[in-house]
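Trainee: This is the structure, below, for whatever I ask next.
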Amino acid sequence: MSSSSQFKQLEKLGNGTYATVYKGLNKTTGVYVALKEVKLDSEEGTPSTAIREISLMKELKHENIVRLYDVIHTENKLTLVFEFMDNDLKKYMDSRTVGNTPRGLELNLVKYFQWQLLQGLAFCHENKILHRDLKPQNLLINKRGQLKLGDFGLARAFGIPVNTFSSEVVTLWYRAPDVLMGSRTYSTSIDIWSCGCILAEMITGKPLFPGTNDEEQLKLIFDIMGTPNESLWPSVTKLPKYNPNIQQRPPRDLRQVLQPHTKEPLDGNLMDFLHGLLQLNPDMRLSAKQALHHPWFAEYYHHAS
């Protein structure tokens, strides 16, 4: 285990849900790292579950997952030493905004990023680990165009705060309808929903469902995807936060929702793929592995694992 004296703390990169992040330098190797500092409650110390989850993350070695090199545990803080990445998908998309007009990414780049996102996700799901908090801010990109998933396991290690603060409302935009309606049976499908939201946002440059609270979030989802019912989603009416008085709406044509915001034509394969991710019923969503074998990715098959 490293000691904190091995690292020189450089500029602050940002504040996350759990931690403050700094750029750091490994004084021994000269390699840049990201230092994520989690302040510990002086009363309680580090929850053992957090340590357990974090040690799991150290075992997650994949080219599309940000490497966790080490964990430094001192009395009042936990410092996670991560591989340093130059950028994240949110900042990358923001940099393309012209004036106040968001711009989507070129579709070949969208496909390349989505492929890498699903490669990393499939690896984690095979290892029985959910992300739970996928959003453009924690998809990190380096100068070579490699995309890697960050913050894996942290949602589980530290718990997602229930009272979503304004800065954290972003997480809502990528949250699956089953979770919003109080489902406790989380499975890998919650990450797949987030992937669908991220895909739509890469195409248009704008979040697909930018709600400000759980109720509005569901309304935005149902306005586009249609209102769920028992025939489409058995047992939906039994979810704790299901609202029986919600106005029944048919689904809108997703291509018509997205096409005005991009110059490139959205083909049938892409739309079929997106529908496979954004199924209201979690049991109907594609798995990460199935998604990687979808015809939209045909040109990548020969690289597939």
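The backbone N, Cα and C atoms fix where each Cβ goes, and this holds for glycine too.
So Swiss-Prot lists the following for this protein:
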DOMAIN    7-297  domain 'Protein kinase'
BINDING   L13, G14, N15, G16, T17, Y18, A19, T20, V21, K36  ATP binding site
MUTAGEN   Y18 to F  Reduces kinase activity. Abolishes interaction to PHO80 cyclin, but not to PCL1
MUTAGEN   K36 to R  Loss of kinase activity
MUTAGEN   E53 to A  Loss of kinase activity. Abolishes interaction to PHO80 and PCL1 cyclins
MUTAGEN   F82 to G  Functional kinase, that can be rapidly inhibited by small, cell-permeable drugs like 1-Na PP1 (4-amino-1-tert-butyl-3-(1'-naphthyl)pyrazolo[3,4-d]pyrimidine)
ACT_SITE  D133  active site, proton acceptor
Trainee: Provide the three-state secondary structure of D133 (active site, proton acceptor) computed with DSSP.
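Mentor: Its secondary structure by DSSP: coil.
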Trainee: What three-state class does DSSP give A19 (ATP binding site)?
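Mentor: DSSP call for A19 (ATP binding site): coil, neither helix nor strand.
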Trainee: Around A19 (ATP binding site), which of the listed recorded positions (E53, F82, D133) come within 10 Å, judging by Cα atoms?
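Mentor: The recorded positions passing the 10 Å Cα test: none.
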Trainee: Rounded to an integer, what is the Cα-Cα distance in Å between V21 (ATP binding site) and D133 (active site, proton acceptor)?
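Mentor: Given the Cα positions, V21 (ATP binding site) is 17 Å from D133 (active site, proton acceptor).
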Trainee: Check the Cα-Cα distances from F82 (mutagenesis position) to the recorded positions L13, N15, D133 and tell me which is shortest.
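Mentor: With Cα distances computed to F82 (mutagenesis position), the winner among L13, N15, D133 is L13.
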Trainee: What does DSSP assign F82 (mutagenesis position), in three states?
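Mentor: The three-state answer is strand.
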Trainee: For V21 (ATP binding site), list the number of other Cβ atoms lying within 10 Å of its Cβ atom.
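Mentor: A count of 18.
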